[in-house]
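What follows is one structure encoded as structure tokens, with my remarks underneath.
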Amino acid sequence: MLQSLAGSSCVRLVERHRSAWCFGFLVLGYLLYLVFGAVVFSSVELPYEDLLRQELRKLKRRFLEEHECLSEQQLEQFLGRVLEASNYGVSVLSNASGNWNWDFTSALFFASTVLSTTGYGHTVPLSDGGKAFCIIYSVIGIPFTLLFLTAVVQRITVHVTRRPVLYFHIRWGFSKQVVAIVHAVLLGFVTVSCFFFIPAAVFSVLEDDWNFLESFYFCFISLSTIGLGDYVPGEGYNQKFRELYKIGITCYLLLGLIAMLVVLETFCELHELKKFRKMFYVKKDKDEDQVHIIEHDQLSFSSITDQAAGMKEDQKQNEPFVATQSSACVDGPANH
């Protein structure tokens with residue numbers, strides 16, 4: 001008897017705080033996912049980093065042996081300055097001197113990466129004025145970009161997602177949930193094909209040092225707004241039509257970001273995902289719901305009474321003959 005009572009009380013406790021338990025498991029799962037990613041990245045990339053460090057030490061030692069007139073301190077000062085300039089997007093290589101980082105097309109590409117919060121980091125402002133303007137420009141531009149993307153995605157979603165699903169549901173009688181799932185999968189497949197696979201194939205041809213995997217990696221890192229900056233198109237030494245290429249990449253990033261948001265919005269509108277998300281949300285209190293219901297009822301009652309009073313006044317204004325006739329009947333006997 002006591003065991004059954006204890007079990008039922010535990011079940012009621014779990015059901016009462018189900019949202020809190022789900023949220024706790026969500027936080028724990030997210031932290032474990034972070035740790036899992038750190039372990040995998042460290043185990044995969046650390047050996048390659050060690051090999052690269054050993055190779056650089058050998059090259060440095062060989063260079064110093066071949067140039068005995070140069071001290072190690074002088075070489076390190078030179079390399080430090082070169083690396084510092086490289087971090088700002090400036091290269092000392094002779095065949096890279098013709099590529100400017102702040103011509104109009106490069107600045108347009110930089111502005112698009114700032115507003116979309118991609119931020120490759122290969123080109124950064126050098127002057128104090130440029131850094132100050134970048135802060136002000138981002139503070140205004142990022143919310144403006146979010147507003148712009150929200151409006152564009154909302155309009156596209158109506159024509160691309162909601163109307164097709166409603167059409168197949170009404171015209172052919174298919175289940176709305178099934179149609180929504182099939183439509184979301186097809187839309188995701190088309191988006192991945194048009195903005196990942198096809199551009200990756202194009203980049204692998206236009207960029208000399210990129211293979212298909214590296215090109216696909218760039219597309220994903222860019223359209224997911226991660227923007228690591230290890231792969232940036234249009235930075236080749238002998239890049240043809242560089243200005244036109246930069247403008248095309250800017251348009252691709254903007255259209256691809258819109259397409260990604262449309263797909264995400266389409267999946268978020270699925271009934272199953274809505275139910276899944278509600279598991280982690282805080283439920284409204286019953287008292288709060290009752291207050292909202294009472295306020296709604298009061299507003300409805302007051303609006304009804306106001307409408308009734310207005311209708312009575314309109315009837316009085318629209319019936320002048322009735323009023324004059326009744327007054328004549330009252331005054332008539334008195335005059336006689």
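Quick reminder: no glycine exception, Cβ is built from N, Cα and C everywhere.
Note that this is a predicted model, so its numbers are computed, not measured.
As recorded in Swiss-Prot, the features of this protein are as follows:
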MUTAGEN   C69 to A  Abolishes channel activity and formation of disulfide-linked homodimers
MUTAGEN   T118 to I  Abolishes change in ion selectivity in the presence of subphysiological K(+) levels
MUTAGEN   H122 to K  Increases channel activity, and has only a minor effect on the inhibition by acidification of the extracellular medium
MUTAGEN   L146 to A or V  Does not increase the low intrinsic channel activity
MUTAGEN   Y231 to F  Strongly decreases activity of homodimeric channels and of heterodimeric channels formed with KCNK3 and with KCNK9. No effect on location at the cell membrane
MUTAGEN   L261 to D or N  Increases channel activity
Across all protein chains in the structure, which of the mutagenesis positions C69, L146, L261 has the highest Cβ count within 10 Å?
L261
According to DSSP, which kind of secondary structure is L261 (mutagenesis position) found in, if we only use helix, strand and coil?
helix
Once the DSSP letters are reduced so that anything not helix or strand counts as coil, what is T118 (mutagenesis position)?
coil
Return the count of C-beta atoms lying within 10 angstroms of the C-beta of Y231 (mutagenesis position), excluding that atom itself.
19
C69 (mutagenesis position) to H122 (mutagenesis position), Cα to Cα, whole Å, comes out at 34
Listed mutagenesis positions are T118, L146, L261; which of them have CA atoms within 10 A of the CA of Y231 (mutagenesis position)?
none
Under DSSP, is L146 (mutagenesis position) helix, strand or coil?
helix
Work through the mutagenesis positions one by one (T118, H122, L146) and name whichever has its CA nearest to the CA of L261 (mutagenesis position).
L146
